[in-house]
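S.K.: Annotations for this protein, taken from Swiss-Prot, read as follows:
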- Glu504: active site, proton acceptor (ACT_SITE)
- Gly374, Pro375, Ser376, Gly377, Gly378, Gly379, Lys380, Thr381: ATP binding site (BINDING)
- 29-309: domain 'ABC transmembrane type-1' (DOMAIN)
- 341-576: domain 'ABC transporter' (DOMAIN)
- Lys380 to Ala: Complete loss of ATPase activity (MUTAGEN)
- Lys380 to Arg: Retains 2% ATPase activity; unable to transport Hoechst 33342. Traps ADP in a beryllium fluoride-dependent manner, confirming ATPase activity. Probably unable to undergo NBD dimerization (MUTAGEN)
- Glu504 to Ala, Cys, Asp, Gln or Ser: Complete loss of ATPase activity; mutant proteins trap ATP in a vanadate-independent manner whereas the wild-type protein traps ADP (MUTAGEN)
Amino acid sequence: MPTKKQKSKSKLKPFFALVRRTNPSYGKLAFALALSVVTTLVSLLIPLLTKQLVDGFSMSNLSGTQIGLIALVFFVQAGLSAYATYALNYNGQKIISGLRELLWKKLIKLPVSYFDTNASGETVSRVTNDTMVVKELITTHISGFITGIISVIGSLTILFIMNWKLTLLVLVVVPLAALILVPIGRKMFSISRETQDETARFTGLLNQILPEIRLVKASNAEDVEYGRGKMGISSLFKLGVREAKVQSLVGPLISLVLMAALVAVIGYGGMQVSSGELTAGALVAFILYLFQIIMPMGQITTFFTQLQKSIGATERMIEILAEEEEDTVTGKQIENAHLPIQLDRVSFGYKPDQLILKEVSAVIEAGKVTAIVGPSGGGKTTLFKLLERFYSPTAGTIRLGDEPVDTYSLESWREHIGYVSQESPLMSGTIRENICYGLERDVTDAEIEKAAEMAYALNFIKELPNQFDTEVGERGIMLSGGQRQRIAIARALLRNPSILMLDEATSSLDSQSEKSVQQALEVLMEGRTTIVIAHRLSTVVDADQLLFVEKGEITGRGTHHELMASHGLYRDFAEQQLKMNADLENKAG
């Protein structure tokens, strides 16, 4: 069974391993720590110089050299302390920058499945809050611990040399302070750990609600979300109060111990001064050294508390860094993407015992339009995720021509796919940046304008004050739904994909926007292998092939007319769409 010491080492090992992964400058870090040590050693001279000053104090004996020496020591200590603090903070920031870069690089390369199962707010908290915990340890508490140890040992050594009897009295204070501070430190760690977790949860809640504030307002759900947020705030408040209660004990208890020690030293030391066994200067030095023993005890205790917090933060960061990355480069390059896509008995479930798709087989012809229709929850969107290779089939194979798609690199596969989703998400930035998003090559203004023109987006872009340099806002909120879709179509046109995947959403647009988007889509679909989750009857009627997906299975395939004659559920779908179109026309009339 591992001992307490072995457990402590096993917990520290991952922490130091993580710090090493940031490639810190050990020389600069050692130099900064060495400066802190020198600062502490210099501070140990001050009580001795004060002793000499007090013992030889008289107006006639007061020399400028003595005063100058004490002043010099003070200035040297202050200067070294300032530079050591800066150097430690600089190195700490470099390490944290390296940690954040490691985490960011990992997060960007993690598969979609990770983000489907982990709240984005909690992940953000790991990159921001947890790294700050480690930074505080490196920049403040490690140096405080080392200098604290040196200060305590150095002070006690000097005191023993000066007067061993009085030093024994001081030594009683050290274990007494430890008995008080160590349990408080453990309690602080427990509360801090809970606070970190609660902060991550609260950050997750904010990231969930604020991006969807329009839905909140449209649903009159402000009070509901206020209640959820208030619960998180209340939990953080309670943890803050618990932390304040513990912290409120530290200062008074240290003061109590210090005052008790001070009274004992002054009382016993005063007796020795009266008997001539101790000089007045030595007693003053004793009192100053007493402060240099008690105060670092608090630093040492805080170090262990912060170390425990950092170990907890490290464990969570290591969990992210241990996740398997999505390999985008291994595999062949696609030389010809104008080939049929074949689904051969494809099954998939997010959980092994709950299949969403069950032995789906189909051929998506190259250069033609395949429309996927069916009731909600049938598996249409999941099928898209498999085709994009966000997930791999649980069973079965997806092929391009005769080759399984997983023999091609993800990078090559996704280069040949253009995806226009229902939401048509845009990144914060300009219209130009969004149209060129993801392209590694340089794109000319003429190419951007041509893509925008083909997407029926050029006219509205030209009407904007800054045209292509117009900021679209967070998630493209400054643009309308139809404008966002046309920007997404322009982006897809610029990529010039062989395979187009479209999750149709024109039903949510006004008639003019719908017409513009439909025209843009027709241009985009021309000559490409197109797979569309269809909601509009016009798309279905014009498609070369329909796949009717329900309950994870393809229950019908063929043209619109063939399915109207043979598939009852499809016929209901088509008639419902016809009725909706007629209602819209009547309203428009």
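Every residue, even glycine, has its Cβ placed from backbone N, Cα and C.
In terms of burial and nearby residues, how do these features look in this structure?
M.R.: DSSP assigns Lys380 (mutagenesis position) to a helical segment in the three-state reduction. Sequence-distant contacts of Lys380 (mutagenesis position), defined by Cβ-Cβ distance under 8 angstroms and a gap of at least six in the same chain, are Ile372, Val373, Gly374, Ile533, Val549.
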S.K.: What is the set of residues, excluding Gly374, Pro375, Ser376, Gly377, Gly378, Gly379, Lys380, Thr381, whose C-beta falls within 8 angstroms of the centroid of the C-beta atoms at the ATP site?
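M.R.: Other same-chain residues with Cβ inside the cutoff are Val549, Glu550.
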S.K.: What are the non-local neighbours of Pro375 (ATP binding site), defined as same-chain residues 6+ apart in sequence with CB under 8 A from its CB?
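M.R.: Glu550, Leu569 - these are the non-local Cβ neighbours of Pro375 (ATP binding site), listed in sequence order.
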S.K.: Output, ordered by sequence, the same-chain residues six or more apart from Gly378 (ATP binding site) with a CB under 8 Å from its CB, or 'none'.
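M.R.: Residues satisfying the criterion: Val549, Glu550, Lys551, Gly552.
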